[in-house]
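K.L.:
Below: one structure in structure tokens.
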Amino acid sequence: MWRGRAGALLRVWGFWPTGVPRRRPLSCDAASQAGSNYPRCWNCGGPWGPGREDRFFCPQCRALQAPDPTRDYFSLMDCNRSFRVDTAKLQHRYQQLQRLVHPDFFSQRSQTEKDFSEKHSTLVNDAYKTLLAPLSRGLYLLKLHGIEIPERTDYEMDRQFLIEIMEINEKLAEAESEAAMKEIESIVKAKQKEFTDNVSSAFEQDDFEEAKEILTKMRYFSNIEEKIKLKKIPL
């Protein structure tokens, strides 16, 4: 106890034992620099501090901020970076974000905030659509791992697969009845379900080459799905 009191007296009188390091008080400049690494609000200049991921508005002046260019779609939509996505949760997050950043809510705000709301809304729409569909979600996940599939490529597809695609396309071209169309739709739907299950397993095992091959096949069948939709539209 005496040593504690003695130490307190030494601190009050301005003395300190030789060889014992003293804590230097944080200067005003140092204190201000502590937040200099954080992004600052374009409107008031205030620092955001940690936890920016969930902030769209400045905590000081409540001005809408610019979208974070480093944030990926999974983070934005509050999803794990995985091929398996809870689509109900994804839709809820989409609606939540649009209630925050949709341009309709910024008609009376500054032009800067109007521009930011347009960018946010577009980004949220793109993220939602990309993560909702298995094919676009898989391609995006591959891209995050540094792998991209060119738009027009056979990606060394085996001959048997290409023959299968050709035969389905021929059946579609010749289909004249509703029953024939439904049969082709059923085949394509079953194939896409099989591919979706397989690519999910490939991602879980970090087998990106396998995922790349399956996604390429999914893209072929996605093209057939689009042709089916077009053929259903009455001319």
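Any Cβ shown, glycine's included, is placed from N, Cα and C.
Residues as originally present; substitutions not included.
Sharing the features that Swiss-Prot gives for it:
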BINDING   CYS41, CYS44, CYS58, CYS61  divalent metal cation binding site
DOMAIN    72-144  domain 'J'
MUTAGEN   CYS41 to Ser  Abolishes self-interaction and interaction with HSPA9 and the CIA complex but does not alter subcellular localization; when associated with S-44; S-58 and S-61
MUTAGEN   CYS44 to Ser  Abolishes self-interaction and interaction with HSPA9 and the CIA complex but does not alter subcellular localization; when associated with S-41; S-58 and S-61
MUTAGEN   CYS58 to Ser  Abolishes self-interaction and interaction with HSPA9 and the CIA complex but does not alter subcellular localization; when associated with S-41; S-44 and S-61
MUTAGEN   CYS61 to Ser  Abolishes self-interaction and interaction with HSPA9 and the CIA complex but does not alter subcellular localization; when associated with S-41; S-44 and S-58
K.L.:
Quick check: with CYS41, CYS44, CYS58, CYS61 left out, which same-chain residues have Cβ atoms within 8 Å of the centroid of the divalent metal cation site Cβ atoms?
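P.N.:
Everything else in range on the chain: TRP42, ASN43, GLY45, GLY46, PRO59, GLN60, ARG62, ALA63.
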K.L.:
Between CYS58 (mutagenesis position) and CYS44 (mutagenesis position), what is the CA-CA distance rounded to a whole number of Å?
P.N.:
9
K.L.:
Could you round the CA separation between CYS41 (mutagenesis position) and CYS61 (mutagenesis position) to a whole angstrom and send it over?
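P.N.:
Between the alpha carbons of CYS41 (mutagenesis position) and CYS61 (mutagenesis position) there are 9 Å.
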K.L.:
Run through the domain 'J' (72-144) and tell me, per DSSP, how many residues are helix, strand and coil.
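P.N.:
With helix first, then strand, then coil, the domain 'J' (72-144) has 56 helix, 0 strand, 17 coil.
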K.L.:
Once the chains shown are all counted, how many other Cβ atoms turn up within 10 Å of the Cβ of CYS41 (mutagenesis position)?
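P.N.:
I get 17 for this one.
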K.L.:
Quick one: give me the count of other CB atoms within 10 A of the CB of CYS61 (mutagenesis position).
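P.N.:
The answer is 12.
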K.L.:
Of all the mutagenesis positions given, CYS44, CYS58, which has the fewest Cβ neighbours within 10 Å once its own Cβ is left out?
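P.N.:
It is CYS44 that, of the mutagenesis positions CYS44, CYS58, has the fewest other Cβ atoms within 10 Å.
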